[in-house]
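**Student:** From Swiss-Prot, here are the annotated features:
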- C164: active site, acyl-thioester intermediate (ACT_SITE)
- K55, F56, Q57, R58, M59, C60, D61, K62, A308: CoA binding site (BINDING)
- T197, G216, D217: substrate binding site (BINDING)
- G256 to V: Decreases catalytic efficiency 7-fold (MUTAGEN)
- G256 to F or L: Drastically reduces catalytic efficiency (MUTAGEN)
- F265 to V: Decreases catalytic efficiency 2-fold (MUTAGEN)
- H303 to A, D, N or T: Drastically reduces catalytic efficiency (MUTAGEN)
Amino acid sequence: MVSVSEIRKAQRAEGPATILAIGTANPANCVEQSTYPDFYFKITNSEHKTELKEKFQRMCDKSMIKRRYMYLTEEILKENPNVCEYMAPSLDARQDMVVVEVPRLGKEAAVKAIKEWGQPKSKITHLIVCTTSGVDMPGADYQLTKLLGLRPYVKRYMMYQQGCFAGGTVLRLAKDLAENNKGARVLVVCSEVTAVTFRGPSDTHLDSLVGQALFGDGAAALIVGSDPVPEIEKPIFEMVWTAQTIAPDSEGAIDGHLREAGLTFHLLKDVPGIVSKNITKALVEAFEPLGISDYNSIFWIAHPGGPAILDQVEQKLALKPEKMNATREVLSEYGNMSSACVLFILDEMRKKSTQNGLKTTGEGLEWGVLFGFGPGLTIETVVLRSVAI
């Protein structure tokens, strides 16, 4: 008779969870940051608020963002005036948009990831879907299963309303699933659409205005599995260790609330300070077992919450400016796409590493870190190992 421990051992994979493919997608509507303040104040009927517009222009200029992609076009916004008004009841209109657009954009990214992976989609055993954009039942995971034509018995996990740290959360969950289910192939999809957070400006709530200057739409998809099939599956990064922690004394630093007016975000001014204050402890916990204490010797994938966070982290750890190149490039080209951002940065890094003729997918280095920051203030840490190119 077979023992439970033997059954458990047979169910586990041999090697670490590995990212086997990455795909990304954005809406067709591209918004140039330099002209966005004019568009934003015009479409929200706020052109008379000249001082506020000047403040918003400065926010956009300092954002280090060149362009963003948005589902919301001028035409859609004109048809939905309540979405443009500050705190006007508009949840129904917003929900009607995102319950369709989140799975649609997610599908676009997933199709690219599945194509790169090179295996039939029938081999996908698990599906993780994450979005901060709206809620529905059955969820975006169900809709995506239908849109992609996945098997009806694929094991689904739906994460709603997590926020910007969740790119790390999906990797942590995918790692556990891949390593504890032999032969598992996990499709991970983060799809974010700002239709839930867009609203007109307010003189009294400048933190809301910060979000209007930073957030963009995007979806990213990964295939994760252990023990890659030789000659068929091509590993990109290995996931070695993960952690999640709530930063001490950070309650209310970042929070979001789904209300009649949509999803409202609140940020304390000291969010960059809280992140930089807690990052050393997270790094020590992650890299001390590997004997690594020089954080310039690893590659970096950090959620680009905004330029101030990146600047303070660089300063705190005395990082060389090039360490955040991939992160800053994604921020510049796409803005803050919440949970999808770090997955875009993984894609950017492996592509640039190949283009530049480097030895590994991690800018020529072996070890790296992925950080997610978001509501709580919650910090997700993932230790990555690159793969030889």
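Even glycines carry a Cβ here, placed using N, Cα and C.
Here the original residues are kept at every noted site.
A description of the local structural setting of each listed feature is requested, covering burial, neighbours and distances.
**Tutor:** Taking Cβ-Cβ distances under 8 Å and a sequence separation of 6 or more, the neighbours of C164 (active site, acyl-thioester intermediate) in its chain are T132, I254, H303, G305, N336, S338, S339, C341, G372, F373, G374, P375.
Within its own chain, K55 (CoA binding site) has L206, L209 as residues 6 or more apart in sequence whose C-beta sits under 8 angstroms from its own.
In the three-state DSSP reading, T197 (substrate binding site) counts as coil.
With a cut-off of 8 Å between CB atoms and residues at least 6 apart in sequence, the same chain places T132, Q161, G163, L263, T264, F265, H266, P375 near G256 (mutagenesis position), listed in sequence order.
DSSP classifies G256 (mutagenesis position) as strand under the three-state reduction.
For F265 (mutagenesis position), the number of other Cβ atoms no farther than 10 Å from its own Cβ, over all displayed protein chains, is 22. Under the three-state DSSP scheme, F265 (mutagenesis position) falls in the strand class.
Counting every protein chain shown, 32 other Cβ atoms lie within 10 Å of the Cβ of H303 (mutagenesis position).
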**Student:** Identify all same-chain residues not among T197, G216, D217 whose C-beta atom falls within 8 angstroms of the centroid of the substrate site's C-beta atoms; report them in sequence order.
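**Tutor:** My list of surrounding residues reads R68, Y69, M70, Y71, E192, V193, T194, A195, F198, F215, G218, G335, N336, M337, S338.
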**Student:** Rank the binding-site residues D61, D217 by the number of other Cβ atoms within 10 Å of each Cβ, and give the residue at the low end.
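**Tutor:** Ranked by other Cβ atoms within 10 Å, the binding-site residues D61, D217 bottom out at D61.
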**Student:** By CA distance, which of the binding-site residues (T197, G216, D217) lies nearest to Q57 (CoA binding site)?
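**Tutor:** That would be G216, nearest by Cα distance.
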**Student:** Return the member of T197, G216, D217 nearest to D61 (CoA binding site) in space, with distance defined Cα to Cα and candidates limited to these binding-site residues.
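**Tutor:** Result for D61 (CoA binding site): the nearest of the binding-site residues is G216.
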